[in-house]
Amino acid sequence: MAHSQVAYLIPLKADLKEDNSSPRITLSEGPNIIGRGNVSIVDKRLSRKHITIIVSTSGSASLSVDGTNPVVIRSSGDGERKKVKPSEEVSVCNDDLIELIPGHHFFKLVLLNGRAAKKARKAEDDVEAIRRFCPPNEKLPSTFRLLSVDALPDWANTSCVSINDVIEGDVVAAILSNYMVDIDWLMSACPKLANIPQVMVIHGEGDGRQEYIQRKKPANWILHKPRLPISFGTHHSKAIFLVYPRGVRVVVHTANLIHVDWNNKSQGLWMQDFPWKDDDKDPPKGCGFEGDLIDYLNVLKWPEFTANLPGRGNVKINAAFFKKFDYSDATVRLIASVPGYHTGFNLNKWGHMKLRTILQECIFDREFRRSPLIYQFSSLGSLDEKWLAEFGNSLSSGITEDKTPLGPGDSLIIWPTVEDVRCSLEGYAAGNAIPSPLKNVEKPFLKKYWARWKADHSARGRAMPHIKTFTRYNDQKIAWFLLTSSNLSKAAWGALQKNNSQLMIRSYELGVLFLPSPIKTQGCVFSCTESNPSVMKAKQETKDEVEKRSKLVTMTWQGDRDLPEIISLPVPYQLPPKPYSPEDVPWSWDRGYSKKDVYGQVWPR
């Protein structure tokens, strides 16, 4: 990691105005290698190690050409253009312009000193926050992880996970719940699946794809598509349930079981291992997480199957089977949606009404009164102002210690612009996974909500979001945070009907809600796969001790993350978000775009 940022390169357009669609390149004290990985447009004339800029804290800098093509330096003093040939080295000054290829790829060099350097180092700390996101084992179940992105450097994937980090160890039965399933990719990306005796895939694929999967799947795999009683619904939930001899692993995430979702996009994943309940002890008191989980699994109604579990014999795997595990260490709640017309007791079990009900029971710090809300997702339904107010009322629920309601806060929608998609790692192709039509995106009342997908601190500015998150925050502190499969739509969250006595939901969805929760133990870890499955350090308590509650913060929060109550969440986007400028255009996938992307393509292809 760089010790001190002392300069940066500003990307410029051909007219020498700043190119806001590309990130600035920070330069630290000492040598800095710049090459094709720093440029958003593919150009084979650029070498991976094209130039080296050596910068000192005194404000001096030199540039040497390491690639096979010359570089042009345009002096900030007299405007003279000087060609620097391969293997040559020259001095460069503040505000000099650098052309990585003569006439192409313009950058302005800015050298820092004093106060500017201190401010820049703070910005650098923010930019590299993902580098430092290394939560200890005991905090992992209380946070989530981002998925690794192939095109990013190793440091940008710190503490990130891939499918083989999730499906591991001596799994005896697996349930994979998802919308889209590429069976060929899944088997090649995760060879471990071939050795699991019983695998069920709960999916949302259409008839044609379902027939293909049926032909390609291993003989011991079972396919199940849950019933969709209301038109235009989908099975959209993304979860994995792995049964081990020691317990069960529950995983909630945002990626389809396809290559691009696990390799090219910004995605999130939460998981926790839970032990079997001890038959020789009184059963643990039921907890909210267990109720959330069993309620949801009961609705899926998959065909019961049998698995042989070491020491337990043949066991029927159905929804009731999952009551055999001890979920008392869960610090999160599950927010699910299931299709139907929900009334009475069921009105508050699903969708945004479930979220409303849980938040109403929570006590939050006073700083979150009327604090802002974020809606971030990858597909926008056909909305109206009435429903958005209904949804906002649910997300504004909660009280402070003196019973004062948190009250409504300003809401913003984080949504990629056309330029974000064009300059992304996938170019316009990324827009296939942001499938919202013009008629939904360009409703006039939505204009005031739009905010930019800015993700420098997680290095995911060009990894287009398929992650879905909803949160309430104050600066870098978070009241609550939801990682979910739900996009912003009535189909996913439900719409109240019949004078608010009925909630109509079309789709299956699943999310995990992070809340401030009591810190019961320190160093409490259970693992289904580690050689030492359980490590427990009892918390020292005194009679007068006030029960501490966890505090949720972002990766860029500047406090002490080692405090036991601090739970750092890898929120991938900038908070507060930057509202759209007049020039920003929200992405819609059924519009034509003639400006070529980073691969020289237009849209549609």
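Positions of Cβ are set from backbone N, Cα and C atoms, glycine also.
Pulled from Swiss-Prot:
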ACT_SITE  H236  active site, nucleophile
ACT_SITE  H466  active site, proton donor/acceptor
BINDING   K238, K468  substrate binding site
MUTAGEN   H236 to A  Total loss of activity
MUTAGEN   K238 to A  Reduces activity 10-fold
MUTAGEN   H466 to A  Reduces activity 100-fold
MUTAGEN   K468 to A  Reduces activity 100-fold
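In sequence order, Y179, G204, S485, S486, A492, S507, Y508, E509 are the residues near H236 (mutagenesis position), counting only same-chain partners six or more apart with C-beta under 8 A. When the Cα atoms are compared, K468 (mutagenesis position) and K238 (mutagenesis position) turn out to be 12 Å apart. K238 (mutagenesis position) falls outside any helix or strand according to DSSP and counts as coil. For the mutagenesis positions K238, H466, K468, the greatest number of Cβ atoms within 10 Å around a candidate Cβ is found at K238. Cα separation, H466 (mutagenesis position) to K238 (mutagenesis position), rounded: 12 Å.
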